[in-house]
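Following: one structure in structure tokens, then a few remarks.
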Amino acid sequence: MQFTIAVALLCCAIASTLAYPMPDDMTMKPTPPPQYPLNLQGGGGGQSGDGFGFAVQGHQKVWTSDNGRHEIGLNGGYGQHLGGPYGNSEPSWKVGSTYTYRFPNF
């Protein structure tokens, strides 16, 4: 009898120490919007004895409005032809910016 009471009191003591109040906010934090890496594209090729041409382009979003409708991006590129009967061409550089507006759906 005394052993049963001792075990019951021990269980009550353990249960009271483990009983924590639940936190007020049990919801998960919202997932942040994805951060896309720099968008790079490239290519090249040529015929035998014709040299080799290649080009690289890139685009990066630099600003987006809070509502997501306005967006500004920067883009640039580089291209050149190497070798062939006329030798190397001058490098071709491209730099620009883009503005995008997304119309709301009515």
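Just so you know, glycine gets a Cβ as well, placed from its N, Cα and C.
None of the noted substitutions appears here; every position holds its original residue.
Neighbours of Ser48 (variant position), defined as other CB atoms within 10 A of its CB across all chains, total 5. In Swiss-Prot, the entry for natural variant Ser48 to Arg states: In strain: B306, Z18, Z22 and Z24. The structure shown retains the original residue.
Here Swiss-Prot notes a natural variant, Ser48 to Thr, with the remark: In strain: B101.
Cβ neighbours of Ala55 (variant position) (same chain, under 8 Å, six or more residues apart in sequence): Gly42, Gly43, Gly44, Gly77, Tyr78, Gly79, Gln80, Ser92. The natural variant Ala55 to Gly is recorded by Swiss-Prot, whose note states: In strain: B306, Z18 and Z22.
Swiss-Prot gives this note for the natural variant Ser65 to Thr: In strain: Z22. All protein chains considered, the CB of Ser65 (variant position) has 11 other CB atoms within 10 Å.
For Gly73 to Arg, Swiss-Prot lists a natural variant annotated as follows: In strain: B141. Gly73 (variant position) falls within a strand when secondary structure is assigned with DSSP.
Here the residue is the original one, but Swiss-Prot notes a natural variant at this spot, Glu90 to Gln: In strain: Z24. The 10 Å shell around the Cβ of Glu90 (variant position) contains 7 further Cβ atoms across the protein chains shown. In the three-state DSSP scheme, Glu90 (variant position) is classed as coil.
In Swiss-Prot, the entry for natural variant Thr98 to Asn states: In strain: B101. The structure shown retains the original residue. For Thr98 (variant position), the same-chain residues that are 6 or more apart in sequence and have a Cβ closer than 8 Å to its Cβ are His59, Glu71, Ile72, Gly73, Leu74, Asn75. Following the DSSP three-state reduction, the secondary structure of Thr98 (variant position) is strand.
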